[in-house]
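Annotated features, as they stand in Swiss-Prot:
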- 1-163: domain 'N-acetyltransferase' (DOMAIN)
- Arg72, Ser73, Phe74, Glu82, His83, Ser84: substrate binding site (BINDING)
- Glu82 to Gln: Loss of acetyltransferase activity (MUTAGEN)
- Val85, Tyr86, Val87, Gly93, Lys94, Gly95, Leu96, Gly97, Arg98, Asn124, Ser133: acetyl-CoA binding site (BINDING)
Amino acid sequence: MTIRFADKADCAAITEIYNHAVLHTAAIWNDRTVDTDNRLAWYEARQLLGYPVLVSEENGVVTGYASFGDWRSFDGFRYTVEHSVYVHPAHQGKGLGRKLLSRLIDEARRCGKHVMVAGIESQNAASIRLHHSLGFTVTAQMPQVGVKFGRWLDLTFMQLQLDEHAAPDAC
């Protein structure tokens, strides 16, 4: 298994993984699937901002992906990013999520980011455990802020401080 930077050719596999999460999980709070052009536009937008899109690959097959983007689009949040990590269902439980997220944390540090935020559906105990194990702490619990599959969803926010800068002008 290798982790590498994605390229445009990976967008079809990324779309498949994304759409599975849309249809079968509460990890993505969208109701409709997307086409490859949608994920290609998403990929290109990340590239324009200098943000990484990583894929895990085994025997030439994309098994997962990870990325981060602006947490909020205001200048004051320029050192804070929110990330996403998704693993193909046939490859879950093999530690790929941990490997992708660890590499993504390294990339955020390389990009000079200060905080990485995770927004996790509160019933996703595996994701919350993974984030705790990598140093993330719970910073907020937001009950019933989303809906999917005919039920209210709670949101857990977790964050990881990526550096030790005492003040923003030290960044």
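Heads up, the Cβ atoms here are built off N, Cα and C, so glycines get one too.
Sequence unchanged from the original; the noted substitutions are absent.
Phe74 (substrate binding site) falls outside any helix or strand according to DSSP and counts as coil. If you take the CA of Glu82 (mutagenesis position) and look 10 A around it, the binding-site residues you hit from Arg72, Ser73, Phe74, Arg98 are Arg72.
Binding-site extent for substrate: residues Arg72, Ser73, Phe74, Glu82, His83, Ser84, maximum pairwise Cα distance 20 Å (rounded to the nearest whole number). Of the binding-site residues Ser73, Ser84, Ser133, Ser84 has the largest number of other Cβ atoms within 10 Å of its own Cβ.
For Leu96 (acetyl-CoA binding site), the number of other Cβ atoms no farther than 10 Å from its own Cβ, over all displayed protein chains, is 22. Note: Lys94 (acetyl-CoA binding site) has non-local neighbours Met1, i.e. same-chain residues 6+ apart with C-beta under 8 A of its own C-beta. All protein chains considered, the CB of His83 (substrate binding site) has 23 other CB atoms within 10 Å. The binding-site residues listed here are Arg72, Arg98; among them, Arg98 has the most other Cβ atoms within 10 Å of its own Cβ.
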